[in-house]
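In what follows, a single structure is set out as structure tokens and then discussed.
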Amino acid sequence: MAASQLAALEGVDSGPRVPGASPGFLYSEGQRLALEALLSKGAEAFQTCVQREELWPFLSADEVQGLAAAAEDWTVAKQEPSGMAEGATTTDVDAGSLSYWPGQSEQPAPVLRLGWPVDSAWKGITRAQLYTQPPGEGQPPLKELVRLEIQAAHKLVAVVMDVFTDPDLLLDLVDAATRRWVPVYLLLDRQQLPAFLELAQQLGVNPWNTENVDVRVVRGCSFQSRWRRQVSGTVREKFVLLDGERVISGSYSFTWSDARLHRGLVTLLTGEIVDAFSLEFRTLYAASCPLPPAPPQKPSVIGGLQRGRSPHRVSRRRSVAPASPPPPDGPLAHRLAACRVSPATPGPALSDILRSVQRARTPSGPPARPSRSMWDLSRLSQLSGSSDGDNELKKSWGSKDTPAKALMRQRGTGGGPWGEVDSRPPWGGALPLPPAHRLRYLSPARRRFGGDATFKLQEPRGVRPSDWAPRAGLGGQP
């Protein structure tokens with residue numbers, strides 16, 4: 001500024017200024033010829049053309065090598081899917097444009113596949129907040145800022161990114177689309193697409209069929225030479241549009257290196273400026289292309305061995321009966337014998353299956369208590385006077401009705417030493433439990449003289465017991 005003022009005072013001519021409307025401000029015929037020589041003939045032809053046209057070196061050595069390697073036949077590139085978005089009208093014949101740098105497109109912005117929030121209200125004054133990496137005092141890191149804003153979105157997430165290899169951010173986008181049902185648009189650079197597809201495959205995310213996620217490819221501007229050679233640029237725009245209300249834009253790429261190693265900055269914008277980013281995203285969406293077809297699934301290989309095909313995976317179901325072999329040619333008797341159905345082998349009977357199941361079944365509960373037989377009762381009667389502990393056992397045995405007693409009552413022999421009579425009615429019923437004092441176990445001395453005599457000695461003569469009843473059985477008659 002001071003130098004120009006000093007030159008104006010001294011009257012020194014600083015040279016003619018190129019106006020912005022002049023073609024020479026953005027276009028150079030010498031640079032175009034040099035670039036055509038680079039794409040068609042190589043780096044040596046490019047240097048020769050630069051010297052012949054007396055141009056300043058406008059390409060570095062790395063740019064020269066990159067452009068020469070990226071050059072391709074534009075007739076092959078033209079066969080790729082059209083970059084027009086869904087809803088836009090196209091024609092087979094490219095009519096071109098009447099102006100070299102058209103200011104506006106004749107076609108309206110296309111309708112996006114997952115919808116787009118429309119809010120015509122004024123969003124307020126534009127406000128900006130700067131975040132850096134490494135973070136400043138009291139500020140979150142750039143990756144944390146982006147993740148928090150994505151997790152807080154509830155209407156829309158639209159991402160334009162050059163390199164996308166961060167798994168955490170991809171999982172956040174998938175979670176927003178599938179769980180919170182937030183439309184997610186993702187526009188990626190064409191040259192960096194293989195890295196993103198590899199990341200999605202490792203995470204088990206299908207970018208072609210993930211619900212509520214639209215992934216498309218964007219390429220930079222193209223230069224086409226007269227020798228059918230073409231070179232395309234990359235996408236350097238990086239911003240995230242959230243709910244149509246907030247925008248995160250800056251130098252941060254969705255990579256681990258940008259989150260941990262590289263220095264960068266982003267700006268969180270709100271207000272009226274968001275409408276400009278919304279228009280830019282829809283413009284890029286209109287120029288984008290769908291993803292290339294998904295590669296066929298390869299059989300998985302574990303430890304150098306190819307895993308066989310699972311028999312439980314059914315690729316196609318057909319309701320077709322199995323074809324029977326054709327009948328052999330010959331006499332009618334042979335053909336009838338071939339068509340005769342052979343008798344089926346008889347299977348096991350139901351009773352055999354039930355017995356096998358019962359044998360194989362293991363008891364899950366406590367073992368069943370064995371029943372008392374008549375032999376057990378006679379054995380207990382022999383041990384009646386042994387000890388006090390045995391008396392308790394005798395009482396427990398005498399106070400319970402066992403299957404042996406029930407069998408003896410049914411046969412008329414009685415379940416006790418006195419020959420109990422079956423007191424059930426003729427039509428049947430439950431067996432009553434006998435009183436405990438009526439069940440007596442005889443000691444060896446009592447068995448020697450007889451049970452009845454011993455019982456009579458214990459009671460006064462001529463006195464009839466109050467609970468005496470006619471008994472039938474061994475040694476007792478009514």
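Note that Cβ sites are derived from N, Cα and C of the backbone, with glycine treated the same way.
If you look for the noted substitutions, you won't find them, since the model keeps the original residues.
These numbers come from a predicted model, not from an experiment.
Within 10 Å of the Cβ of D243 (mutagenesis position) there are 17 other Cβ atoms, across all protein chains. In the three-state DSSP scheme, D243 (mutagenesis position) falls into the coil class. The note that Swiss-Prot attaches to the published mutagenesis D243 to A is: Decreased interaction with CSNK1A1 and CSNK1E.
Cβ environment of F277 (mutagenesis position): F239, L241, V247, S249, L269 lie under 8 Å away, each six or more residues apart in the same chain. Among the mutagenesis entries in Swiss-Prot is F277 to A, noted as: Decreased interaction with CSNK1A1 and CSNK1E.
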